[in-house]
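One structure is given below, encoded as structure tokens.
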Amino acid sequence: DQGAGVTYLEPSGSQIGHKESIKDTARVLGRMFDGIEYRGYGQEVVEELARYAGVPVFNGLTDEFHPTQILADLLTMREHSGKPLQQTAYTYVGDARYNMGNSLLLIGALLGMDTRIGAPKALWPSENIIAQAHSLAEKSGARLLLTEDPQEAVRGTDFIHTDVWVSMGEPKEVWHERIDLLRGYRVTADLMAAAGNPQVKFMHCLPAFHNRETKVGEWIYKTFGLDGVEVT
């Protein structure tokens with residue numbers, strides 16, 4: 001849209017981390033481009049790229065963080081809440097251990113927002129991420145809540161976020177364990193109503209398993225009897 005020259009290197013078209021070290025790749029790309037966006041699994045990869053590229057490196061998604069998605073989500077919440085960010089409450093429900101749960105917790109803590117997570121304790125962010133969030137909240141005045149009760153997590157909230165329960169690359173067998181843990185954390189009409197806020201809005205970074213119109217959605221329905229997974 002802005003007229004930049006963009007080159008896309010897909011996994012099959014690059015030897016990064018395989019036949020060529022991250023360091024060497026960073027140095028070469030840094031001489032060819034004005035900026036690099038990395039979207040992949042390892043947080044350590046994007047950090048090493050940033051150390052050696054000599055140009056700005058953007059995290060487009062890793063296993064730990066999804067900052068570009070969070071910037072878009074913040075803009076959306078600002079546009080649709082009618083409140084300053086510091087007065088806006090939002091809740092993440094589901095598996096909170098990975099990039100979306102981590103990023104939503106930390107950005108809310110940084111910006112002084114009312115930030116909640118509703119998840120089984122086994123699926124909370126790591127102790128290190130939680131400690132970082134509390135440290136940021138002490139400076140910003142953010143209100144943080146981590147609870148295993150999804151009803152408590154959404155009470156009075158302005159936005160309810162969720163994400164898929166099984167990430168790319170995880171084996172199919174994981175579905176059984178995740179669904180057993182997370183059945184009570186699906187975003188349903190009842191959970192939206194539990195917010196007690198007629199203006200509450202739903203957010204998802206997508207793609208979402210919300211019906212039977214995909215192969216996975218149909219398999220989930222036949223196997224577990226669920227029409228939709230994390231949201232219905």
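Yeah, the Cβs are placed from backbone N, Cα and C, and that goes for glycine too.
In Swiss-Prot, a published natural variant is listed as SER14 to Thr, annotated In strain: CCUG 4165A. A C-beta separation below 8 Å, combined with a sequence spacing of at least six in one chain, links SER14 (variant position) to THR25.
Residues or ranges marked as carbamoyl phosphate binding site in Swiss-Prot (evidence: similarity to another entry): GLN15, ARG39, HIS66, PRO67, THR68, GLN69, HIS204, CYS205, LEU206, PRO207, THR232. Cβ neighbour count for HIS204 (carbamoyl phosphate binding site) (all protein chains, 10 Å cutoff from its Cβ): 19.
VAL45 (variant position) carries a helical DSSP state (H, G or I). The number of other CB atoms found within 10 A of the CB of VAL45 (variant position), across every protein chain shown, is 19. Among the natural variants in Swiss-Prot is VAL45 to Ile, noted as: In strain: NCTC 11050.
Residues within less than 8 Å, Cβ to Cβ, of ARG51 (variant position) and separated from it by at least 6 positions along the same chain comprise LYS23, ALA26. DSSP assigns ARG51 (variant position) to a helix in the three-state reduction. ARG51 to Cys appears in Swiss-Prot as a natural variant; the accompanying note says: In strain: CCUG 4557.
Reduced to three states, the DSSP call for LEU75 (variant position) is helix. Other Cβ atoms within 10 Å of the Cβ of LEU75 (variant position), summed over all protein chains shown, number 10. Recorded in Swiss-Prot as a natural variant, LEU75 to Phe carries the remark: In strain: CCUG 4165A.
SER81 to Cys appears in Swiss-Prot as a natural variant; the accompanying note says: In strain: NCTC 11050. Its Cβ placed at the centre, SER81 (variant position) has 17 other Cβ atoms within 10 Å.
For PRO84 (variant position), the number of other Cβ atoms no farther than 10 Å from its own Cβ, over all displayed protein chains, is 11. PRO84 (variant position) carries neither a helix nor a strand DSSP state and counts as coil. Quoted from Swiss-Prot, the note attached to the natural variant PRO84 to Thr states: In strain: CCUG 4165A and CCUG 4557.
Counting every protein chain shown, the Cβ of VAL93 (variant position) has 26 other Cβ atoms within 10 Å. Natural variation at this site is recorded by Swiss-Prot as VAL93 to Ile, annotated: In strain: NHITCC 2376.
Taken from Swiss-Prot, the feature L-ornithine binding site applies to ASN99, ASP163, SER167, MET168, supported by similarity to another entry. Annotation note: SER167 (L-ornithine binding site) sits in a coil segment as assigned by DSSP. Long-range neighbours of SER167 (L-ornithine binding site) (same chain, six or more residues apart, CB within less than 8 Å of its CB): ASP63, TYR98.
For the natural variant HIS176 to Gln, the note given by Swiss-Prot reads: In strain: CCUG 4165A, CCUG 4557, NHITCC 2376 and NCTC 11050. On its own chain, HIS176 (variant position) has no residue at least 6 apart in sequence with a Cβ closer than 8 Å to its own Cβ.
For the natural variant VAL187 to Phe, Swiss-Prot gives this note: In strain: NHITCC 2376. The structure shown keeps the original residue. There are 24 other CB atoms within 10 A of the CB of VAL187 (variant position), with all protein chains counted.
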Densest Cβ neighbourhood among MET168, LEU206 (binding-site residues), 10 Å radius: LEU206
Proximal residue to GLN15 (carbamoyl phosphate binding site) among recorded positions VAL93, ASP163, VAL187 (C-alpha distance): ASP163
Site with most surrounding Cβ atoms, counting all protein chains shown within 10 Å, from the binding-site residues GLN15, THR68, ASN99, THR232: ASN99
DSSP-derived class (H/G/I helix, E/B strand, else coil) of LEU206 (carbamoyl phosphate binding site): coil
